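Mutagenesis annotation in Swiss-Prot: Ser149 to Ala, described as Does not affect association with TRCF, but weakens interaction with CarD; the structure shown retains the original residue. Among the natural variants in Swiss-Prot, Val423 to Ala has the note: In strain: vr1; rifampicin-resistant. The residue drawn here is the original one. Swiss-Prot lists Leu436 to Pro among its natural variants, and the accompanying note reads: In strain: vr2; rifampicin-resistant. Quoting Swiss-Prot on the natural variant Gln438 to Leu: In strain: vr4; rifampicin-resistant. According to Swiss-Prot, the naturally occurring change Phe439 to Val is described as follows: In strain: RJ37; rifampicin-resistant. Annotation of the natural variant Asp441 to Val in Swiss-Prot: In strain: vr3; rifampicin-resistant. Under its natural variant annotations, Swiss-Prot gives His451 to Pro the following note: In strain: vr8; rifampicin-resistant. Variant annotation in Swiss-Prot: His451 to Asp, described as In strain: vr5; rifampicin-resistant; the structure shown retains the original residue. Listed in Swiss-Prot is the natural variant His451 to Arg, annotated as follows: In strain: vr7; rifampicin-resistant. In Swiss-Prot, the entry for natural variant Ser456 to Trp states: In strain: vr10; rifampicin-resistant. The structure shown retains the original residue. Among the sequence features in Swiss-Prot, the natural variant Ser456 to Leu is noted as follows: In strain: vr11 and RJ37; rifampicin-resistant.
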Amino acid sequence: MLEGCILADSRQSKTAASPSPSRPQSSSNNSVPGAPNRVSFAKLREPLEVPGLLDVQTDSFEWLIGSPRWRESAAERGDVNPVGGLEEVLYELSPIEDFSGSMSLSFSDPRFDDVKAPVDECKDKDMTYAAPLFVTAEFINNNTGEIKSQTVFMGDFPMMTEKGTFIINGTERVVVSQLVRSPGVYFDETIDKSTDKTLHSVKVIPSRGAWLEFDVDKRDTVGVRIDRKRRQPVTVLLKALGWTSEQIVERFGFSEIMRSTLEKDNTVGTDEALLDIYRKLRPGEPPTKESAQTLLENLFFKEKRYDLARVGRYKVNKKLGLHVGEPITSSTLTEEDVVATIEYLVRLHEGQTTMTVPGGVEVPVETDDIDHFGNRRLRTVGELIQNQIRVGMSRMERVVRERMTTQDVEAITPQTLINIRPVVAAIKEFFGTSQLSQFMDQNNPLSGLTHKRRLSALGPGGLSRERAGLEVRDVHPSHYGRMCPIETPEGPNIGLIGSLSVYARVNPFGFIETPYRKVVDGVVSDEIVYLTADEEDRHVVAQANSPIDADGRFVEPRVLVRRKAGEVEYVPSSEVDYMDVSPRQMVSVATAMIPFLEHDDANRALMGANMQRQAVPLVRSEAPLVGTGMELRAAIDAGDVVVAEESGVIEEVSADYITVMHDNGTRRTYRMRKFARSNHGTCANQCPIVDAGDRVEAGQVIADGPCTDDGEMALGKNLLVAIMPWEGHNYEDAIILSNRLVEEDVLTSIHIEEHEIDARDTKLGAEEITRDIPNISDEVLADLDERGIVRIGAEVRDGDILVGKVTPKGETELTPEERLLRAIFGEKAREVRDTSLKVPHGESGKVIGIRVFSREDEDELPAGVNELVRVYVAQKRKISDGDKLAGRHGNKGVIGKILPVEDMPFLADGTPVDIILNTHGVPRRMNIGQILETHLGWCAHSGWKVDAAKGVPDWAARLPDELLEAQPNAIVSTPVFDGAQEAELQGLLSCTLPNRDGDVLVDADGKAMLFDGRSGEPFPYPVTVGYMYIMKLHHLVDDKIHARSTGPYSMITQQPLGGKAQFGGQRFGEMECWAMQAYGAAYTLQELLTIKSDDTVGRVKVYEAIVKGENIPEPGIPESFKVLLKELQSLCLNVEVLSSDGAAIELREGEDEDLERAAANLGINLSRNESASVEDLA
């Protein structure tokens, strides 16, 4: 029933491969059938395949809905009686009892029907991809024993698509996982500023409920704060819990500070202690023993008010050594928790290192690091939605209680008690407005994949970027293998938003685990163990590239390892507990796609990882010559390629679909997505890469999507690059490009814009979509069909009509003559105004699609809307000056000049280079990876052959056999931290194959003699030449360049608006005025501040003078000066404007006969204010 909403099984395997034999083998053979043969420089065999990259989303959602697949995996883990997220909420809520306790309502067994419409239809018709949710509701009348059971509809529940996204009102959204402080008990250490004493404190933080804080102050007394109220001696709380002074002395007699606290405590007995606490918590209310007892119980010991959650209970038990190994049943505090916490704090303050709890368990006594990943957990999508459902259900609970008391007992059924509106509203509110439900980043497949794996510390219950300090943003040793230390945004969110590491997974408590190979007595075994950050701290871990022999033993007697808090040292191999599974274990997917990452500075690697997400899909994608081996898995898991579900033979292929005859005799047709618009206006297009008659295996890629080539992620193009200055045109990161890339559409991308218009009912009548538009010539209407909608294939530019629409105008007073004519000729056609949909300013393209939704065709439309038309306009954007290009190493730049091919520097065989980058962009930025990529790119393009006749050279000793020879245009991979070495690169450069003339163009140092394309003379020095992977980023000059003639003005100041969206002007600010003053350009400055800005009268007169060819009149008084006067007058200051002779001047409000006349003659609207769109401007 739910198979359509969730992904297939995770591709994770727990069996390790055998250790590498003495002669290296290439690890290029991918587990994906039909994958391109990318030869790899990897020296290590990875024992664990990369897990499903979307599992963090899909597994969590499956837990929420309690899917069969989740139940199977829970059973494999050994969970007894697993409970899904929805079941958990219903279990917590049930039973809802009325105020007398005579009636109760219970919920159980949540289940879903099939989804209402497929994903494509939901996107098309602005629907939500959702399935109806039903629960079994049982009403019990305790007085009569009567039970009424019904299946109740609880609203449409948004479902997750196969790609790990949600479709809400037609738009694709992603719910980001949230990093929060785990509930539990946290001990802290601070230095008192006045006495330099070390003070200790502890916070017991619940998932829901009041905080409990204990501390030792500078006077050496132990205090407690309940619910952040005033501090009291801790013995008051113990007495309130029923402890006598003798019991306190018996348990805490070892501690001097506890004895002194007890002496300073003036309360006697439990009752007095309870009343003392009540006065602090409820000041002003009359205290009674019963109310004080009830308050304390409700605060910490009742499940309705206080919830540590399972994870909080687990953390408290682990920290304090309580109930170790027992199943977690309760999620409230216990008296033993409070006592053990106080004892732990006292021992910590006294400098003890261990503590034995009553059960006989010995636990270490130490402070907690709040930024450690053992203390921070993930709220994944399932838990976030569950919390929102819990909010909706608690709102519904109040309604149910009220209805129980007001309705007739005999007539009550579950259906009459339940109002599902609060639940539906809570879910809608979460998906529509929560900070963690985000508009999906769909620039390219990688940006979507990274968005789903994002970890955010922001959002409700998290941090705020203003208050977050450096410590919480910093890289922590416990991030290793869990959160990428490289990929995070630049700017105010740095360190608060991260990305999940490649191999990381989330355990049932929400802690991030990472896999390790178990080491037993110095032998690396095949067993894979997942560890949380807490567990890892207790072990010694070796890195993945520690040399091991064929038996799995460490080659070196001492092994480099890391211990707790990131300490690194050499230890004997027998002391090693675990070993990393892969060198790329610490980085995220985007970072793992940067070749030679190990040679890049971290700041530039961060930019490289982020800029890959901004690459736009090109007309023809091209896989990188130099990859990292991550491209295939990233493309498949991103979900934009089409993958064969079962093995079979291709029966039929067209641009729109592929039909596969499966081996079991069934037939399956896969539909292609053709020229669809992504969330960011890029083009999502799928193309088959198989032919009729081909054999395909299950899991094989059969069609490419955007930014993929042969099933691999392909974000840019392999371009021949020369790294050299050229006449200063590539100064300051500017880039020089060959015109070949423009002419041959190498870096051309397609962008699709969606334009929408609706016809509504207005007070004056219904709007109408029509071709009959007043005062519009036939040439303008040439591309509109009989309905008034533009035809598909029409070329349109700014101002052209896409959809004709007329809106009724208010009836005007008729003259006697008009009344006479109307009486003679009958009813005159109603007056209408043109409100057509036009192409916005600065846009153009070709119409590629039209969707019409009409109430007559029974389409679902918002209230008051009769017809809705969407027009899709595609624009082919060639690369041009001002566009931004980037490599994968943070090497970004803007195109400064496009040179004719014949002017570009060329190699000795006449091959012109495609792109020239400046040498200055490398040394101080320390991203040497781009140079190594350029060298290896040249080797891959030209091919190589290592002469092994006299034996394999030393530099090639560690290379796999298939890397001793490569054909031209071979695709290679150099995995991060396990890629090609510098010596190997130098050796390969000396072994490159000659061109067809027998010449080797690039020397062993990676440099070539280049010739000036203009003169034909050689440059005086050899230049680094090779192939670099270059991406075209989403920062396109067409979206940014803008010019204004006349446009909208601000209503108050009458100054032009700003920004391209408002068709605004350029801001001439304070500093620009200073520049004008410095040059003495008085008249230019006066013009800028008056007639070009907010002199409302003057600008109309100037316009008239220009039209008539007369001299420009004197400027008047700016409107902003009048606004300033009004503001001063509003402060009760009498401000007058005086002439040079001291006479008061009356400022006119623009009622000038000449002005009105000029405006009428020229057709200028003087009341031009802010406008919703540029088309509305007169």
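Cβ coordinates are placed from backbone N, Cα and C, and glycine is handled just like the others.
Quantities reported herein were computed from a predicted structural model and do not represent experimental measurements.
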Mind telling me which of the recorded positions Ser149, Gln438, Ser456 has the densest Cβ neighbourhood, counting other Cβ atoms within 10 Å?
Ser456
Determine, to the nearest whole angstrom, how far the Cα atom of Val423 (variant position) is from the Cα atom of Asp441 (variant position).
28
Find the shortest Cα-Cα separation between Leu436 (variant position) and the recorded positions Ser149, His451, Ser456, and name the residue that gives it.
Ser456
According to DSSP, which of helix, strand or coil covers Asp441 (variant position)?
coil
Express the distance between the Cα positions of His451 (variant position) and Ser149 (mutagenesis position) as a whole number of Å.
43
If I take the alpha carbons of Asp441 (variant position) and Ser456 (variant position), what is the distance between them in whole Å?
15
Cα separation, Phe439 (variant position) to Ser456 (variant position) (Å, whole number):
15
Residue with minimal Cβ packing [other Cβ atoms within 10 Å] among the variant positions Leu436, Phe439, His451:
Phe439
Would you mind pulling the DSSP three-state label for Val423 (variant position)?
helix
Whole-number Å only: compute the distance from the Cα of Phe439 (variant position) to the Cα of Ser149 (mutagenesis position).
41
Determine, to the nearest whole angstrom, how far the Cα atom of Gln438 (variant position) is from the Cα atom of Ser149 (mutagenesis position).
39
